[in-house]
Amino acid sequence: MSSQVFCISTGQTVSVCLPANEDPVEFPGAFFTPNAKKPTVYIKKETDLSLLRSHVYDGIKDGSVTVSQINSYLYMVLKDIREKPDKNWTSFGVELGKKNEPMGIFDLLNVEDVKGKELDKKGQDTRLPGDDLWLPTLIFGLYRVSRATQVEYKKTLMTNLYAQCKLRTKDAEEIVDETAEFFNAWANDSNFTKIVAAVDMYFHHFKKSDHAPIRFGTIVSRFKDCAALSTLSHLQKVTGLPIEEVFTWVFNKSVQDDLLRMMTPGQEIDQADSYMPYLIDMGLSTKSPYSSTKNPSFHFWGQLTAFLVKSARAKNALVPVDIAYHELTTAALLFAYAIGRSSELEQRFVLNGKKFTKEKDSREDNDTTPPSERNVVVWLAWWEDIKHEITPDMKAFAKRAVERVGDIRVNSVAEYARKLFA
């Protein structure tokens, strides 16, 4: 897309444009259009589970296991799990399960059998079926560990993972060192990630299943690359406003554009049992429209607002690059200040008919005292009255929010706010 400008000195009309250096987003709904179909996973369906189990155990122990063997093993040990949905289960027009009829994990996928290298039969049939109680938990847990970036957090995850394995059976073994990295490559295999997503999607639906704790490792697949959606949900919670009222506090076009894209209809964002939360690992999208990368203005504005209203979680959010910091910061401060200066406290129950009646506020035309209500129209009128100038009290409000924070992450929202307001 290009626009035209006129050069005064030469009299030329110049078409101006920017390089198209970003891939377009892909919405999950597009995967199912025009034909509603399940995502396809390619798996070598082994016939000898006993031999496969031994290969996988030994391969995980020495780091030589292939992701193809992992996929085959997971399929073999999980395919017979059955649960009955309490209602018909559909997503994007795809029928996944019928009410009160048994269904399995792999009913969420179209499974294609593929040929592959035969397993070496050199006397490796040494493991017992009891391993199937804990090996899948270990495998999925290693996927979660592979996505962690901080060393100490990885160590904590490994400790908790082995605890989960022990809960499955006391015979679980600690066969992977906390410094191992061979499993990091599994995330690059689309068949493996589809299995991860299907397992999490299945047990998110059947939360009471005896096998549901396996989600310790798979849960990171849900809403992967959807940080901006998480920001929206978090902002709604910490402000205490209905979601539609949060939208009325959007004053920046870049934030508006991000939200319009995220709210593209027909994507099943608000359907808990949809394929949508697994758009990345299911292969529905290669570029999420809900990531912080694709929605940097909204993500920054939302996280800074949340931080200023004392959200502990928001302090570690990373600050995006190349956004309109000044405008977004001003808008976030105004929103947070309005939330911090006002409340929606009122009597909710009465006894013996004794109800407090609030007198209507009467503001003078030249009154520059901040409003005591959360009506965005009233606040914008006040903002006009003070000539769009950040007041000393607004600065003090932001400074108090910054001063309460201890350790601060580099390039985080908290670091940005401290440099600006402290």
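Positions of Cβ are set from backbone N, Cα and C atoms, glycine also.
Quoted from Swiss-Prot, the note on natural variant LYS37 to Arg is: In strain: Isolate CIN0309R, Isolate CIN0318R, Isolate CIN0327R, Isolate CIN0327M, Isolate CIN0331M, Isolate CIN0360R and Isolate CIN0360V. For the recorded site, LYS37 (variant position), the DSSP three-state label reads coil.
For the naturally occurring variant ALA163 to Thr, Swiss-Prot gives the following note: In strain: Isolate CIN0309R. Its Cβ taken as reference, ALA163 (variant position) is surrounded by 11 other Cβ atoms within 10 Å in the chains shown.
According to its DSSP assignment, ASP385 (RNA binding site) is helical. Here Swiss-Prot flags 320-422 as RNA binding site.
For the naturally occurring variant GLU364 to Asp, Swiss-Prot gives the following note: In strain: Isolate CIN0309R, Isolate CIN0318R, Isolate CIN0327R and Isolate CIN0327M, Isolate CIN0360R and Isolate CIN0360V.
According to Swiss-Prot, the natural variant VAL413 to Ile carries the annotation: In strain: Isolate CIN0360R and Isolate CIN0360V. Just so you know, the Cβ of VAL413 (variant position) picks up 26 other Cβ atoms within 10 Å once every protein chain is counted.
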For PRO320 (RNA binding site), the one of LYS37, ALA163, VAL413 that lies nearest, given that the variant positions are compared by Cα: VAL413
Minimum Cα separation from ALA398 (RNA binding site), reported as the residue among variant positions LYS37, ALA163, VAL413 that achieves it: VAL413
Cα distance (Å, whole number) from ALA163 (variant position) to ASN411 (RNA binding site): 34
Candidate with the highest Cβ count within 10 Å, taken from the binding-site residues GLU346, ASP385: ASP385
Cα distance (Å, whole number) from LEU333 (RNA binding site) to ALA163 (variant position): 44
Per-residue Cβ crowding (10 Å cut-off), top of binding-site residues LEU333, ALA398: ALA398
